[in-house]
Amino acid sequence: MTKIFAYAIREDEKPFLKEWEDAHKDVEVEYTDKLLTPETVALAKGADGVVVYQQLDYTAETLQALADNGITKMSLRNVGVDNIDMAKAKELGFQITNVPVYSPNAIAEHAAIQAARILRQDKAMDEKVARHDLRWAPTIGREVRDQVVGVIGTGHIGQVFMQIMEGFGAKVIAYDIFRNPELEKKGYYVDSLDDLYKQADVISLHVPDVPANVHMINDESIAKMKQDVVIVNVSRGPLVDTDAVIRGLDSGKIFGYAMDVYEGEVGIFNEDWEGKEFPDARLADLIARPNVLVTPHTAFYTTHAVRNMVVKAFDNNLELVEGKEAETPVKVG
């Protein structure tokens, strides 16, 4: 019987895992809540493939340990593959899949909601109400329809975000080094990032974490932006120079910042710090600000998305194990 072993299975994933198991009675499924490390590879002994999800690196040592146990089929329940030692994976003959599209709507909706909350100064108003200060001023809001929304990256998520913001009545402009022909026909694209920075009241990032994009939001780019700009990052933490954003907030140039990702988030997000010493003073400062919205990498976190991540990853792994062409293979090496 085919056997698949899954790592880092969360409670919220178990109903969808059970659903997949019930539909595949001829496949033995075992799992753990532990991450995949050299020390936990032994748990998958006898498996034909593994299904994984973690921010921790898939190191050369981890991949070697899997290969030593006869396992070279690995399916991610997420998109990102930048934490995999691809050179080692290629050397060992790994086949890897990911889930590149599990719910663009989940992430795009979150970005749109957070942008609107910043514009309406919701956090500041909520804090006032909690103090029983029910005066209106000075927390007056801005309407989405009065904004020019700049979208950097027009892939699946960026396009859904554009549709949502247009639904509010905003004017939407976009920039992408790979232009979508349909969007280009409709005249969404500006010629450069500088053009977008100069025009946009709200800027939302929807690009990958590749070297060319690291700290694309920095002192220089912020200086080119409009006064009272709103910045939204639901993509990858390293896209933003956090210190530069803090300087922009302190100067008043940036009206508000919504962040679902953070360049130092590994080991901090998805952990309970209540009653404990918080490990990152800079992040604590951002969390405390009335014009900053912090969510711990949960833009994707909906039942729809989690189901797709589990089901598609297991489907992919079974296809690899059976020698078939997987639906969403990752280029190794």
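Glycine too: its Cβ is placed from the backbone N, Cα and C atoms.
No noted substitution is present; original residues retained.
Sequence annotations record features per position, and here Swiss-Prot assigns active site to Arg236 (among others). In the shown protein chains, 22 other C-beta atoms lie within 10 A of the C-beta of Arg236 (mutagenesis position). Secondary structure at Arg236 (mutagenesis position), taken from DSSP and collapsed to helix, strand or coil, is coil.
Under the three-state DSSP scheme, Glu265 (mutagenesis position) falls in the coil class. All protein chains considered, the CB of Glu265 (mutagenesis position) has 18 other CB atoms within 10 Å. Swiss-Prot lists Glu265 (among others) with the feature active site, giving a curator's inference as the kind of evidence.
According to Swiss-Prot, the active site, proton donor annotation covers His297, on the basis of a curator's inference. Mapped onto three states, the DSSP output places His297 (mutagenesis position) in coil. Residue density at His297 (mutagenesis position): 19 other Cβ atoms are found within 10 A of its Cβ, drawing on all protein chains shown.
If you look up Swiss-Prot, you'll see His156, Ile157, Asp176, Val207, Pro208, Asn213, Val234, Ser235, Arg236, Asp260 marked as NAD(+) binding site. Non-local contacts of His156 (NAD(+) binding site) by the CB criterion (under 8 A, 6+ apart in sequence, same chain) comprise Val101, Pro104.
Taken residue by residue with DSSP, His206 (mutagenesis position) is part of neither helix nor strand, so it is coil. If you draw a 10 Å sphere around the CB of His206 (mutagenesis position), it holds 27 other CB atoms from the protein chains shown. Among the mutagenesis experiments that Swiss-Prot reports, His206 to Gln is described with the note: Increase of activity.
Quoting Swiss-Prot on the mutagenesis of Arg236 to Lys: Decrease of activity.
Experimental mutagenesis is annotated in Swiss-Prot for Asp260 to Asn, with the remark: Decrease of activity. With a 10 A radius on its CB, Asp260 (mutagenesis position) counts 25 other CB atoms from all the protein chains.
Among the mutagenesis entries in Swiss-Prot is Glu265 to Gln, noted as: Decrease of activity.
Recorded in Swiss-Prot as a mutagenesis result, His297 to Gln carries the remark: 90% loss of activity.
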Nearest of the mutagenesis positions (Arg236, Asp260, Glu265, His297) to Pro208 (NAD(+) binding site), judged by Cα-Cα distance: Arg236
Pairwise Cα distance for His297 (mutagenesis position)/Val234 (NAD(+) binding site) [Å, integer]: 8
Asp176 (NAD(+) binding site) - helix vs strand vs coil (DSSP): coil
For His206 (mutagenesis position), the one of Arg236, Asp260, Glu265 that lies nearest, given that the mutagenesis positions are compared by Cα: Arg236
Protein Cβ atoms within 10 Å of Pro208 (NAD(+) binding site), excluding its own: 14
Recorded NAD(+) binding residues, His156, Ile157, Asp176, Val207, Pro208, Asn213, Val234, Ser235, Arg236, Asp260 - maximal Cα separation rounded to whole Å: 21
